[in-house]
Amino acid sequence: MATPLPDFETARGGGAVASSSTTVLPSSVSSSSSSSRPLPVANSFSDDAEEISPILIFLFFHKAVCSELEALHRLALEFATGHHVDLRLLRERYRFLRSIYKHHCNAEDEVIFSALDIRVKNVAQTYSLEHKGESNLFDHLFELLNSATETDESYRRELARSTGALQTSVSQHLAKEQKQVFPLLIEKFKYEEQAYIVWRFLCSIPVNMLAVFLPWISSSISVDESKEMQTCLKKIVPGEKLLQQVIFTWLGGKSNTVASCRIEDSMFQCCLDSSSSMLPCKASREQCACEGSKIGKRKYPELTNFGSSDTLHPVDEIKLWHKSINKEMKEIADEARKIQLSGDFSDLSAFDERLQYIAEVCIFHSLAEDKIIFPAVDGEFSFSEEHDEEENQFNEFRCLIENIKSAGASSTSAAEFYTKLCSHADQIMETIQRHFHNEEIQVLPLARKNFSFKRQQELLYQSLCIMPLRLIERVLPWLTASLTEDEAKNFLKNLQAGAPKSDVALVTLFSGWACKGRKAGECLSPNGNGLCPVKTLSNIKEVNLQSCNACASVPCTSRSTKSCCQHQDKRPAKRTAVLSCEKKTTPHSTEVANGCKPSGNGRSCCVPDLGVNNNCLELGSLPAAKAMRSSSLNSAAPALNSSLFIWEMDSNSFGTGHAERPVATIFKFHKAISKDLEFLDVESGKLIDCDGTFIRQFIGRFHLLWGFYKAHSNAEDDILFPALESKETLHNVSHSYTLDHKQEEKLFGDIYSVLTELSILHEKLQSDSMMEDIAQTDTVRTDIDNGDCNKKYNELATKLQGMCKSIKITLDQHIFLEELELWPLFDKHFSIQEQDKIVGRIIGTTGAEVLQSMLPWVTSALSEDEQNRMMDTWKQATKNTMFDEWLNECWKGSPDSSSTETSKPSPQKDNDHQEILDQSGELFKPGWKDIFRMNQNELEAEIRKVYQDSTLDPRRKDYLVQNWRTSRWIAAQQKLPKEAETAVNGDVELGCSPSFRDPEKQIYGCEHYKRNCKLRAACCDQLFTCRFCHDKVSDHSMDRKLVTEMLCMRCLKVQPVGPICTTPSCDGFPMAKHYCSICKLFDDERAVYHCPFCNLCRVGEGLGIDFFHCMTCNCCLGMKLVNHKCLEKSLETNCPICCEFLFTSSEAVRALPCGHYMHSACFQAYTCSHYTCPICGKSLGDMAVYFGMLDALLAAEELPEEYKNRCQDILCNDCERKGTTRFHWLYHKCGSCGSYNTRVIKSETIPPDCSTSS
């Protein structure tokens, strides 16, 4: 399942601005990974065309990776369904892909994301963390591949599932980069900066991998795309011809660096040959971009072979590395002591940079030993523990420096920091010296003994190629600067002799850099007669070589060194914008990274700089080196707390060791989601041999999970993430997770499609099997059809297993990163009250039916303590609502609950609820004989008890008192009609007849509701169509929640209240489209929903659709009123106009700007003559036009002479400020807000200047 590259709009020129939120990349790379369609803009990189963003070259890599993942997963599926597949070849191709992808990710972390984080915060960290998750997937896959048991069917399926999960995860990650990262890079960086970033990216990949990386991409894309890639590289690689030759030699696959650096030719070749868009003999057909239109004959000089007559063994050069590193560490330790003595912070950044440099050198040196030297030696040597210890010590050292920087010079702990600084420096130096000594006495003697002179030279060259170009450019002059002249010359001899002949340009570059470490760039060749490759390169003869714009600069020739070096400084214009900043030098690299310095003897070497160590964008390098070393040793992903960026250091400092916050309850849903994902993953393995019942149950569980996941992701996208983004420091932090939700929703949809097809196929197979049993025929045609169906069913079942595995891994990774990155942000940036509001906002958009299903689903995945904490948080967020009452009624009415107290979730709450029910039974349905026996004093005593009960709501008290006072009359009314009815009609009940909403059409119901039943009122035991019909003819109100019986108006049978008629003759006749078991509400006409927080049924589509419940106001509001002014329990009052209780009113209610409410009809009538709130007196809307009219009126009005100098003190009802204004008999304008909604608080005569406010 390859992820197609999105259609992007061409981003031209320097820093093209993205349209909307996503910049579109060229359609030339928009074809899917499996497409070989020619590119429509193959010449868009030409000099005549407008410039296209260099960032787009990454799309070629994405396409190559997606194509290879798709091809490998297809092989794994074939293997799982019984086809023959060479597992060895599959394993090698995956190993190659992993190596390529790992180095790409490391370079991305070092360069791309570091650069992006400079301009756009809160984006890079998520993608870096995803790299670690993908590394874990590769680890798991290789565990399977290394334990191959081809005969085990479960192994085959697990392999297919794992390859599918890897493909899905990587494809989604790359697609997100294309939608978010690339557009941001194009938008925020100029063209020259983009080219610099891509060039530094290439220079940050180890040389031995870059030699594989470029030709593999080129072989994985179409011919036109390959040409476009070459043209793009011309614009990216600096114009110096030597650099162009190095890169395009690799791109054409002409270099032997791959073979020389222990990357198997067979593995590389098999990956090239198996690529879906492999171009045979590509190197022979496609020219290097530095060559002309015709392939010329190029005569490369033979690299000087200095023979092996020297007594020194080349492998002893490892001691030179050790010596230089020890020297540098000693200088660092001395510098630390100087800082301690002086207490000067000014050089701390330079000190930190120097430490980073030597740490990177040590890490790559250790990597070279682990991957090149030690495996070649026959002895079983491993210094991985020493290497890990050194890396950890360097990391601790850098963290200490960061702490010193953050503490500041005035810190009282500065002295302690400096002491630790010296101690750490001495400790690292001691560790390194001990480690180097052990290597020199254990490993080097065996290497001298077992390897020929030539082999030792080759190993040294391979070790150097473990480093990236960016580091080699700094290391070689640094190393040669610390050597004697003889040591430096021998080092250069061995370097040149150990390289393959095809690497002439690369060795030339290395040699020139090495010479820069000597005084005045002195050439290190034994004499000045041209043996130095930098000099001999100028003798290259080109036949029929046409000039190339990308290679316009002339290499160093026999001209004067001065003119050569002057020419080197003439870099292409596109680089000057980036490289014009001042070069930074560190104490260890003075005069080393400054390019060549001509000398008078004409023997200086001049080669071009890469231009990436002048770090204008301040990109890091050490973290990528650490990541490479970690992954190379034990194939495990780096620890999550090994920072890729400095700002990650405190990423784990939140969320642990603190009391659980309200928002944590939202993340409790992650546990339930993970539990169901595990269920789908495991149970999907049983789909091949199962019955129809199992498939139906599996589909049901899948739909349940899909629904709850959708509700959860919508809550995050609509509420949680916008809350995070509202904080200025957290912009962009959630965009990646929003993209995850869209991708995961598509995965659910894909699974649903396959599951539906699988279910239909299973039914067909069962039907065919039954038909065969009946007909007892066994024709050849039937056998063929059944065989094809069974084969297709097995393929679909295997595919579905992989998809379930993929969605489990994808969602688990998504959940893990959310909890790691986003969860701590709520504790850091949101107060408890803000978190309560967020929780209330989320559950306030969740309907009763969803909550009723969701709560048991979530709590089943939690411990008892977690359940209690979650419910406490929910009740705190809903403290102003009826949620607790609804919760009790739901648990009481649950079909799974019994009448016993022990089966109820909350015994204490149920006891309270039972007490209310007992009181209700005693107060609302008394026996009439008992009522008649109560005297007036006893009745008054009961009423006083109600008034004194502080646990009762005031509305409840009024209702109970009213019923007590009318109880004698109610009892009499209950007795007399029953007796009369019994005397006249025997068992016939009053009202036992149908009523009609539309008598002509025979539609059941009443004037208030369309429904097919009547309700028996608990208060008077009579049948009424609805409570309004009851209240209309009675002097008391009907409590519909106490209704237990109903009458079906079709069969006229009284039965327990429910959604359908239980009489057999009615055959499940529905009482209404909407039935609420709590409110006992039936409505067959309107859209109605039950709000669990109002604990009432309201007209509307539902919470989260067209309404939400505000937990502060305790009312349901339209979705457009999200940003309203809250007043606690504002709807639990009477309408200020008609005095009807608003909370239970069925009429439309209008929210006023001040936060109060009134009926919409009352508002219309009231505003005909008033414009202020009848409760608080504030203006009911924007009165600017009206106030402007009053301004004009007063301006035209002239006061009598005796009132002109009189002023009045006023209080503004709108802004609540006091002020002074000129006298008027009616209108007084507020000097602060300009409102005329004011009142006079004092009148007096003062000087004319009286237009003030306070």
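Placement of Cβ uses the backbone N, Cα and C atoms for every residue, glycine included.
At each noted site, the model still has the original residue.
Here the residue is the original one, while Swiss-Prot reports the published mutagenesis E108 to A with the comment Loss of sensitivity to iron. The C-beta environment of E108 (mutagenesis position), restricted to residues of the same chain at least 6 apart in sequence and closer than 8 Å, consists of Y127, H131, F201.
Quoting Swiss-Prot on the mutagenesis of E369 to A: Loss of sensitivity to iron. Under DSSP, E369 (mutagenesis position) is assigned to a helix (H, G or I) in the three-state scheme.
Reduced to three states, the DSSP call for E716 (mutagenesis position) is helix. A mutagenesis experiment is reported in Swiss-Prot for this position, E716 to A, and the note states: Normal sensitivity to iron.
For the recorded site, H1008 (Zn(2+) 1 binding site), the DSSP three-state label reads coil. Around H1008 (Zn(2+) 1 binding site), a 10 Å sphere centred on its CB holds 15 further CB atoms from the protein chains shown. Per Swiss-Prot, Zn(2+) 1 binding site is recorded for C1006, H1008, C1026, C1029.
The annotation Zn(2+) 2 binding site is assigned in Swiss-Prot to C1019, C1020, H1030, H1036. Look at C1019 (Zn(2+) 2 binding site): DSSP puts it in coil.
Summarising the annotation, Swiss-Prot assigns Zn(2+) 3 binding site to C1048, C1051, C1061, C1066. For C1066 (Zn(2+) 3 binding site), applying a Cβ distance below 8 Å and a minimum sequence separation of six or more within one chain yields C1048, R1050, C1051, I1060.
In the three-state DSSP scheme, C1094 (Zn(2+) 5 binding site) falls into the coil class. Annotation for C1094 (Zn(2+) 5 binding site): same-chain Cβ neighbours under 8 Å, separated by at least 6 residues, are T881, M882, H1109, N1114, C1115, C1116, F1143. Annotation comment: Swiss-Prot describes C1091, C1094, H1109, C1116 as Zn(2+) 5 binding site, evidence class sequence analysis.
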Compare the Cα of C1091 (Zn(2+) 5 binding site) against each of the binding-site residues H1008, C1019, C1029, H1030, H1036 and report the nearest. H1008
Three-state secondary structure, which DSSP defines for C1048 (Zn(2+) 3 binding site): strand
Can you see whether DSSP assigns C1116 (Zn(2+) 5 binding site) to helix, strand or coil? strand
Same-chain residues at least 6 apart in sequence whose Cβ lies under 8 Å from C1006 (Zn(2+) 1 binding site): S995, R997, T1025, C1026, F1028, C1029
C1019 (Zn(2+) 2 binding site), number of other Cβ atoms within 10 Å: 19
Local Cβ density at E716 (mutagenesis position) - other Cβ atoms counted within 10 Å: 23
Of the recorded positions E716, H1008, C1019, H1030, which one sits closest to E369 (mutagenesis position) when you measure Cα to Cα? E716
Among the recorded positions listed here (E716, H1008, C1061), which has the Cα closest to the Cα of H1036 (Zn(2+) 2 binding site)? H1008
For the C-alpha pair, I'd like the distance in angstrom between H1008 (Zn(2+) 1 binding site) and C1019 (Zn(2+) 2 binding site), rounded off. 20
Which one of these binding-site residues, C1026, C1051, C1091, C1116, has the sparsest Cβ neighbourhood, judged by other Cβ atoms within 10 angstroms? C1051
For C1061 (Zn(2+) 3 binding site): DSSP state (helix, strand, coil): coil
Cβ neighbours of C1061 (Zn(2+) 3 binding site) where a neighbour is any other Cβ within 10 Å: 23
